[in-house]
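Peer 1: This is the structure I want to talk about, given as structure tokens.
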Amino acid sequence: MRPQQAPVSGKVFIQRDYSSGTRCQFQTKFPAELENRIDRQQFEETVRTLNNLYAEAEKLGGQSYLEGCLACLTAYTIFLCMETHYEKVLKKVSKYIQEQNEKIYAPQGLLLTDPIERGLRVIEITIYEDRGMSSGR
């Protein structure tokens, strides 16, 4: 997934956006460090999609209510044999990030880190040195 043997030249951190409360969402402001590396609309679309997925994970509905009831009735042992709605959506997030890295970010010398690996505090984007510059071409 990581660009092969390219040294890290920096990291960018996309902070959480608390303007709408404490729900998990990240700022869509385009960081200057990514200028000339990735299209602004593509970056914003990635962050918006992640925000929508996290909103879906936190949404309370019939399934979440049923999971809670089953958990209470089984002394939470039900979670040994089934995934919660939240866990299923987190898997979707991981898959989406992996796809974005493969299709969009890695070819540009960038790597998105799953926010769950940073405690849902930030989206970390690692910037690798431009291969063309490092190989002397």
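Just so it is clear, glycine is given a Cβ too, placed from its N, Cα and C backbone atoms.
Just the original residues are modelled here, none of the noted substitutions.
Below, the features straight out of Swiss-Prot:
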- CYS24 to Ala: Slightly reduces palmitoylation (MUTAGEN)
- CYS69 to Ala: Strongly reduces palmitoylation. Abolishes palmitoylation and Golgi localization; when associated with A-72 (MUTAGEN)
- CYS72 to Ala: Strongly reduces palmitoylation. Abolishes palmitoylation and Golgi localization; when associated with A-69 (MUTAGEN)
- CYS81 to Ala: Slightly reduces palmitoylation (MUTAGEN)
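How buried are the listed features, and what sits near them?
Peer 2: DSSP assigns CYS24 (mutagenesis position) to coil, not to a helix or a strand.
For CYS69 (mutagenesis position), no same-chain residue 6+ apart in sequence has a C-beta under 8 angstroms from its C-beta.
Non-local contacts of CYS72 (mutagenesis position) by the CB criterion (under 8 A, 6+ apart in sequence, same chain) are absent. Mapped onto three states, the DSSP output places CYS72 (mutagenesis position) in helix.
Long-range neighbours of CYS81 (mutagenesis position) (same chain, six or more residues apart, CB within less than 8 Å of its CB): none.
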Peer 1: What number of additional C-beta atoms lies within 10 angstroms of the C-beta atom of CYS24 (mutagenesis position)?
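Peer 2: CYS24 (mutagenesis position) is surrounded by 16 other Cβ atoms within 10 Å.
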